[in-house]
Amino acid sequence: MNGEEEFFDAVTGFDSDNSSGEFSEANQKVTGMIDLDTSKNNRIGKTGERPSQENGIQKHRTSLPAPMFSRSDFSVWTILKKCVGLELSKITMPIAFNEPLSFLQRITEYMEHVYLIHRASCQPQPLERMQSVAAFAVSAVASQWERTGKPFNPLLGETYELIREDLGFRFISEQVSHHPPISAFHSEGLNHDFLFHGSIYPKLKFWGKSVEAEPRGTITLELLKHNEAYTWTNPTCCVHNVIIGKLWIEQYGTVEILNHRTGHKCVLHFKPCGLFGKELHKVEGHIQDKNKKKLFMIYGKWTECLWGIDPVSYESFKKQERRGDHLRKAKLDEDSGKADSDVADDVPVAQETVQVIPGSKLLWRINTRPPNSAQMYNFTSFTVSLNELETGMEKTLPPTDCRLRPDIRGMENGNMDLASQEKERLEEKQREARRERAKEEAEWQTRWFYPGNNPYTGTPDWLYAGDYFERNFSDCPDIY
């Protein structure tokens, strides 16, 4: 059995693990509240139903068809205990640990706060534009807060499109590679103000009590009016207590955003939790010019908000803070030196809000989640709408779109048995297609992206070939 044959995307019951500044956010939020009464089909937007219109703007569903399945009866330890330190691309997980979205739809969540891109495009000065781009980069990972379910691994050739006229963008993504798993995406402003694109290769590892996801791949944002391109890589995400205890998530690592035209750079440090949880969710950084002079300081939490201030005021505040910390210094935790064991890591207690330095400028604030989000996989309002299938959509979508994937649809509807059966069928179909290609010595041909080099960094990337929205889908593969 070769490397391809060893990889599983769909096995019965299992799944592999490659797997506000000067602008208001109020008009950017998806309207509505979650309602668990699934009989109210006109409100939740069940499969095949057309959302209503309000003032000419399409209203999207505000709930999933069924609440999430309980994970309390499943133990991940029996699966992961032999995998410490290993990459998880070939390790199967119970489907109960998934969420009813494809990874391609998860990537689309970058666009929830797309108003920050529109804002950047309208700002006259490069420093102001970088502030908004930095806020967008942080907001792009905010949806991962408390999202402990794993998205479904995309099948080779799977696609996802999203057009949001109310938010001013359209988006297309494709699973372009299976080994390694690579997802490519391209988005553009409907007013031709930006291009946003990249390719993501998520690398997952298990470290005993946690799973670490390193999102390899370059993210590129082009502001067309200013002839500017910004590139960066997302921080590492870690899910703690995957064996026992309450699951919790942190992001850590350094993100560098470079303006390739002006030389401005934003350096953002996503802080690891640290002792006593003092640094949990914190983001700190600065914007510098091409001569490395600090122009603007940034601070906040990726789960909450982002603020900025001039360097002099920031350093003055930090000096006072350090003096206070020295006076209040606590003794070390008595248990901090004990060996790692099967004891859960206590969920750190974070401060409720960010301490705002006087004179600071609000760059971004997270959208409030629906009241019953916890029963909907901790989805945001934007996320809840991603898999809705409206009347007539099947006639315009390619047959490879995630919305048409039956295992994800089954899980969304609360039918776990059907979801597992369909996963098994889809995986076997994918394996058979690989065997046929191997027999015929045929290479897989992507449809909407092609391999190349990023035009700004020179690193390997997948580039959009164009023409998707011409909607000629006659040569799309039958993957479902």
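Cβ coordinates are placed from backbone N, Cα and C, and glycine is handled just like the others.
None of the listed substitutions appears in this model.
In Swiss-Prot, a mutagenesis experiment is listed as Ile79 to Ala, annotated with the note No effect on phosphatidylinositide binding, but impaired tetramerization and decreased cholesterol binding, plus decreased cholesterol and phosphatidylinositide transport.
Recorded in Swiss-Prot as a mutagenesis result, Cys83 to Ala carries the remark: No effect on phosphatidylinositide binding, but impaired tetramerization and decreased cholesterol binding, plus decreased cholesterol and phosphatidylinositide transport.
One mutagenesis experiment named in Swiss-Prot is Tyr110 to Ala, and its note says No effect on phosphatidylinositide binding, but decreased cholesterol binding, plus decreased cholesterol and phosphatidylinositide transport. In sequence order, Ala140, Ser187, Phe196 are the residues of the chain that are 6 or more apart from Tyr110 (mutagenesis position) and have a CB within less than 8 Å of its CB.
A strand conformation is recorded for Phe152 (mutagenesis position) in the three-state DSSP classification. Here Swiss-Prot notes a mutagenesis experiment, Phe152 to Asp, with the remark: Does not significantly impair 25-hydroxycholesterol binding.
According to Swiss-Prot, the mutagenesis experiment Pro215 to Ala carries the annotation: No effect on phosphatidylinositide binding, but decreased cholesterol binding, plus decreased cholesterol and phosphatidylinositide transport. DSSP assigns Pro215 (mutagenesis position) to a strand in the three-state reduction.
The mutagenesis experiment Lys423 to Ala is recorded by Swiss-Prot, whose note states: Loss of increased cholesterol and decreased phosphatidylinositide accumulation at the cell membrane.
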Between Pro215 (mutagenesis position) and Phe152 (mutagenesis position), the C-alpha gap once rounded to whole angstrom: 16
Candidate with sparsest Cβ neighbourhood (10 Å radius) among Phe152, Pro215, Lys423, the listed mutagenesis positions: Pro215
Secondary structure at Tyr110 (mutagenesis position), reduced by DSSP to three states: helix
